[in-house]
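S.K.: Below, the features straight out of Swiss-Prot:
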| type | residues | note |
| --- | --- | --- |
| DOMAIN | 35-100 | domain 'J' |
| DOMAIN | 130-232 | domain 'Thioredoxin 1' |
| MUTAGEN | Cys158 to Ala | Abolishes disulfide reductase activity; when associated with A-161; A-480; A-483; A-588; A-591; A-700 and A-703 |
| MUTAGEN | Cys161 to Ala | Abolishes disulfide reductase activity; when associated with A-158; A-480; A-483; A-588; A-591; A-700 and A-703 |
| MUTAGEN | Cys480 to Ala | Abolishes disulfide reductase activity; when associated with A-158; A-161; A-483; A-588; A-591; A-700 and A-703 |
| MUTAGEN | Cys483 to Ala | Abolishes disulfide reductase activity; when associated with A-158; A-161; A-480; A-588; A-591; A-700 and A-703 |
| DOMAIN | 557-665 | domain 'Thioredoxin 3' |
| MUTAGEN | Cys588 to Ala | Abolishes disulfide reductase activity; when associated with A-158; A-161; A-480; A-483; A-591; A-700 and A-703 |
| MUTAGEN | Cys591 to Ala | Abolishes disulfide reductase activity; when associated with A-158; A-161; A-480; A-483; A-588; A-700 and A-703 |
| DOMAIN | 671-776 | domain 'Thioredoxin 4' |
| MUTAGEN | Cys700 to Ala | Abolishes disulfide reductase activity; when associated with A-158; A-161; A-480; A-483; A-588; A-591 and A-703 |
| MUTAGEN | Cys703 to Ala | Abolishes disulfide reductase activity; when associated with A-158; A-161; A-480; A-483; A-588; A-591 and A-700 |
Amino acid sequence: MGVWLNKDDFIRDLKRISLCLLILYVVVVVGTDQNFYSLLGVSKTASSREIRQAFKKLALKLHPDKNPNNPNAHGDFLKINRAYEVLKDEDLRKKYDKYGEKGLEDNQGGQYESWSYYRYDFGIYDDDPEIITLERREFDAAVNSGELWFVNFYSPGCSHCHDLAPTWREFAKEVDGLLRIGAVNCGDDRMLCRMKGVNSYPSLFIFRSGMAAVKYNGDRSKESLVAFAMQHVRSTVTELSTGNFVNAIETAFAAGVGWLITFCSKGEDCLTSQTRLRLSGMLDGLVNVGWVDCDAQDSLCKSLDTTASTTAYFPPGATLNDREKSSVLFLNSLDAKEIYMEIIHNLPDFELLSANQLEDRLAHHRWLVFFHFGKNENANDPELKKLKTLLKNEHIQVGRFDCSSAPGICSDLYVFQPCLAVFKGQGTKEYEIHHGKKILYDILAFAKESVNSHVTTLGPQNFPASDKEPWLVDFFAPWCPPCRALLPELRKASTLLYGQLKVGTLDCTIHEGLCNMYNIQAYPTTVVFNQSSIHEYEGHHSAEQILEFIEDLRNPSVVSLTPSTFNELVKQRKHDEVWMVDFYSPWCHPCQVLMPEWKRMARTLTGLINVGSVDCQQYHSFCTQENVQRYPEIRFYPQKSSKAYQYHSYNGWNRDAYSLRSWGLGFLPQASIDLTPQTFNEKVLQGKTHWVVDFYAPWCGPCQNFAPEFELLARMIKGKVRAGKVDCQAYPQTCQKAGIKAYPSVKLYQYERAKKSIWEEQINSRDAKTIAALIYGKLETLQSQVKRNKDEL
């Protein structure tokens, strides 16, 4: 028997059903949303090292090799592998934080290694506190901090690297405190390793600011490594005697430096010469190290009431011959590290600045200031006491300020928790807060960069909302790793942009209202304010690309096309003109990711290919008319033929500047000449023009990648140097005679030399601009020689 519902009951039940369906939909969506951070079990603030450690733990547990009976093992592992691939990469992590997985459509990944790789090869130094795994973004700052670094460049698959690992760990423990021990994974940071000239593994280099890197070529025993490291440690041990004792002590005390002295008597224990050298290196600039032979200097030791072997630290101003009144620290250990830690703990803390003197002191000098609230937390890391000495040559003083003594001052600076900041000699107006790691080398790098940069900490009182000058403002959150990675690059960019535009940072965890006003939804968000115009930066986190972005705002490389200008410039283009056009929509995440790459590509194609873009949100009906069915839609319009509307659509997977440029150049007529053995001999070797020749093989992948770059080069040097190509598969004897041992190989053949040789000069670059600059430099030198020879005749 049916049941009839009245209207009210029907509406009520319909609402219930709709609510249930909505809840079900939300559950399904949430259940399928794979948050990469939660997949790895890390927070959004996790460091690269924490992400590697979390992934390794999961990889060893979930790897398909260890779960052969689980049909879902492959799929489950792909998920965590994908999460790791994205979060380990700074740029992909930024895209993911901002757009979610939508922003990663061009970076699918999907490959993983065997279980044994993750067990034995992956992150081999991540669990060693004495060894710091350095990444590209922090490497230069670390090795230029002023500390001595010994760095192991290794590859995960290298057996010799694994053979060295146990020794490297023992060595790191042995020299801890004397120098920094680092490691670079060249499997993850290939570009960094290439930049540092690393072409074999393991490669061990010593680095110190102001000196060239020194490669270690000895045997890989711990003793040999220690001996090599000690050659580069600055250590001076003074033998004290009646003749020099008083002057040495008084001179050091006057400079605020104390003495560590070991008094040695025959048959009794005192610090060995090797231990004294190590302590001198560890305490370099902080404490002088000396020793007294009490058998030879009996009267001196007796005057100091020392009758047995003793080691003591004499702080500045210590009374040497009255132990009861003196602040002398007597040391019972013979171990260098134990003595070092005890002395460091007893060194005086940084100067405490008072509220009354703060503004005046900061106005007349550059300062690194530690802010604390009551208890001084810096005491937990006594190594930070080295800062005063290591920053002395930079003319940066180091002090501390207790915010509990003057809360108003800290509140005005937006300091609400313990932190440190650099003040640039203009009082409290110009300062920058440190958001990096609270470890010595990171703070050193920050202080040196900050005092020489032009980055301003912004707040409501100085935010450039209506400033007539252009500003680049970085909206960030201190907990966000990509934000922290961007800050050093902003400092570099600010020095290069000084006088052109100002650079500032705004902490959105403090100034939430300002960030909401500008609709900041992800961190970091970097924006250029130019009076009424606002432009958001979407590029990579590098000073170079920030500068490119600014230059593109001044001189746009991409033509913004309207339906009218599209018809005029593209459809009615001249016979020899070509265009590449990006049809996009501002709300489309892949379009937003593409835009900086599109602009970068356009700059490299200036004079060769016209580049434009069409906003399909603004000109929707026009894009529909042009049959644009997806975003972004990239089209190439070739040299005009009878088919004016002919175009080619880009279907490639990668939408980076290099891939897009190669695709576009592939449609241009060949500018280089295909050479045969006969034409190579007649035109290149016996001809009266300069030639640059690309020796290649059709099956060679790098040759195929280089081909469009060589075509670009041919166009750049047209009229001055001719460009040719030799197919080494078709003409092996020609290539063999030219001494070709690898593909591609590029050689320059210069006319007017004494005699052209088939070997000539090889060019090792694969960048068209670099090759062109090198060629022009060679030709200029050659012309000078020819002119000089003619003058002599």
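Placed from the backbone N, Cα and C atoms, the Cβ positions cover glycine too.
Describe each of these features in terms of where it is and what it packs against.
M.R.: Taking the domain 'Thioredoxin 1' (130-232) as a whole, pLDDT averages 89 in the prediction.
The local packing around Cys158 (mutagenesis position), expressed as other Cβ atoms within 10 Å of its Cβ over all shown chains, amounts to 16.
Neighbours of Cys161 (mutagenesis position), defined as other CB atoms within 10 A of its CB across all chains, total 22.
Residues within less than 8 Å, Cβ to Cβ, of Cys480 (mutagenesis position) and separated from it by at least 6 positions along the same chain comprise Lys44, Thr45, Asp97, Tyr523, Pro524. In three-state terms derived from DSSP, Cys480 (mutagenesis position) belongs to neither a helical nor a strand segment and is classed as coil.
Cβ neighbour count for Cys483 (mutagenesis position) (all protein chains, 10 Å cutoff from its Cβ): 24.
Other C-beta atoms found within 10 angstroms of the C-beta of Cys588 (mutagenesis position) number 16, with every protein chain shown included. Cys588 (mutagenesis position) falls within neither a helix nor a strand when secondary structure is assigned with DSSP, and so counts as coil.
With a cut-off of 8 Å between CB atoms and residues at least 6 apart in sequence, the same chain places Asp582, Tyr584, Ser585, Tyr631, Pro632 near Cys591 (mutagenesis position), listed in sequence order.
Under DSSP, Cys700 (mutagenesis position) is assigned to coil, being neither helix nor strand in the three-state scheme.
Within the same chain, the residues at least 6 positions away from Cys703 (mutagenesis position) whose Cβ sits under 8 Å from its Cβ are Tyr696, Ala697, Tyr743, Pro744, listed in sequence order.
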S.K.: Give the one range among 35-100, 130-232, 557-665 whose Cβ atoms make the most pairs under 8 Å with those of the domain 'Thioredoxin 4' (671-776).
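M.R.: That would be 557-665.
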S.K.: If I take the Cα of Cys158 (mutagenesis position) as reference, which of the mutagenesis positions Cys483, Cys588, Cys700 has the closest Cα?
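M.R.: Comparing Cα positions, the closest of these mutagenesis positions turns out to be Cys700.
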S.K.: Name the residues of the same chain, 6+ apart in sequence, whose Cβ is under 8 Å from the Cβ of Cys700 (mutagenesis position)?
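M.R.: Non-local contacts for Cys700 (mutagenesis position): Tyr743, Pro744.
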S.K.: What is the separation, in Å, between the Cα atoms of Cys161 (mutagenesis position) and Cys588 (mutagenesis position)?
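M.R.: Their Cα atoms are separated by 45 Å.
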S.K.: Rounded to an integer, what is the Cα-Cα distance in Å between Cys483 (mutagenesis position) and Cys588 (mutagenesis position)?
M.R.: 23
S.K.: Would you list the DSSP helix, strand and coil counts for the residues of the domain 'Thioredoxin 3' (557-665)?
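M.R.: Tallied per class, the domain 'Thioredoxin 3' (557-665) gives 40 helix, 21 strand, 48 coil.
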